Amino acid sequence: MDNYQELRVQFAAQAVDRNEIEQWVREFAYQGFDARRVIELLKQYGGADWEKDAKKMIVLALTRGNKPRRMMMKMSKEGKATVEALINKYKLKEGNPSRDELTLSRVAAALAGWTCQALVVLSEWLPVTGTTMDGLSPAYPRHMMHPSFAGMVDPSLPGDYLRAILDAHSLYLLQFSRVINPNLRGRTKEEVAATFTQPMNAAVNSNFISHEKRREFLKAFGLVDSNGKPSAAVMAAAQAYKTAA
């Protein structure tokens, strides 16, 4: 008969392999959508025009939200026609779509590299503006001002650097969550953070974009230097998050 107590002791004595565990975390991470499938569907529905259409959908997602039918109620005639065409062409959905359906937010997340660059231009049209974020942390990094930014974070950065970037990004997510969800406005920072931490970590640990490419994006955005060290603005935002209420 097995000695279960002894087996328990023997198991506890086994080494903890950091690389192996981190690989499992990436494999088992929660994934709300498949970025590869999103791009596949965009190309399938859009043909030669998919890239230009995707940019339109990203701008809509950033400035108007994820419900195309509702946003059309307050929009110019030309805008309504454009959105209607996108809905029909790409079969855009709202709510909780299946793996094989597109939403505006999925397009923005799947193409996060362009999304984050567009934020620099669109920062004053967002639910939480760049000016508002500057009031919380001077020169707040515009590239961080959308949940899709998490997909650009390199999880292989040194621990302190990675934590600073995620804290800096969380400063925006904290404000964003309270603006778009009135039920969270009276909640503590910890309670609000609990609503965005899982999807943020899922995006960070996804394997759609390599660590090397993510590091290149972060450097191009001016968020880290060649050694992966966060910029002064990122560090300031990280500190602001730690002291935020």
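Every residue, even glycine, has its Cβ placed from backbone N, Cα and C.
Don't expect the noted substitutions in this model, because it carries the original residues.
Predicted, not measured: the structure shown is a model, and the values here were computed from it.
So that you can see what the record holds, here are the features copied from Swiss-Prot:
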type	residues	note
BINDING	Tyr30, Phe33, Lys67, Ser105, Arg106, Arg185, Thr195	RNA binding site
MUTAGEN	Arg64 to Asp	Complete loss of RNA-binding; when associated with A-67 and A-74
MUTAGEN	Lys67 to Asp	Complete loss of RNA-binding; when associated with A-64 and A-74
MUTAGEN	Lys74 to Asp	Complete loss of RNA-binding; when associated with A-64 and A-67
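Rounded to a whole number, the C-alpha distance linking Ser105 (RNA binding site) with Lys67 (mutagenesis position) is 9 angstrom.
Taking every protein chain shown into account, Ser105, Thr195 are the binding-site residues, and of these the Cβ with the most other Cβ atoms within 10 Å belongs to Ser105. Comparing CA positions across the recorded positions Phe33, Lys74, Arg106, Thr195, the one lying closest to Arg64 (mutagenesis position) turns out to be Lys74.
Spacing of Arg106 (RNA binding site) relative to Lys74 (mutagenesis position) is 23 Å (Cα to Cα, whole number).
Arg185 (RNA binding site) sits 26 Å from Lys74 (mutagenesis position), taking the CA atoms of both as reference points. Calculated from their C-alpha atoms, the gap between Thr195 (RNA binding site) and Lys74 (mutagenesis position) amounts to 29 Å.
Taking the recorded positions Arg64, Lys67, Lys74, Arg106 in turn and counting surrounding C-beta atoms within 10 angstroms, the largest count is reached at Arg106.
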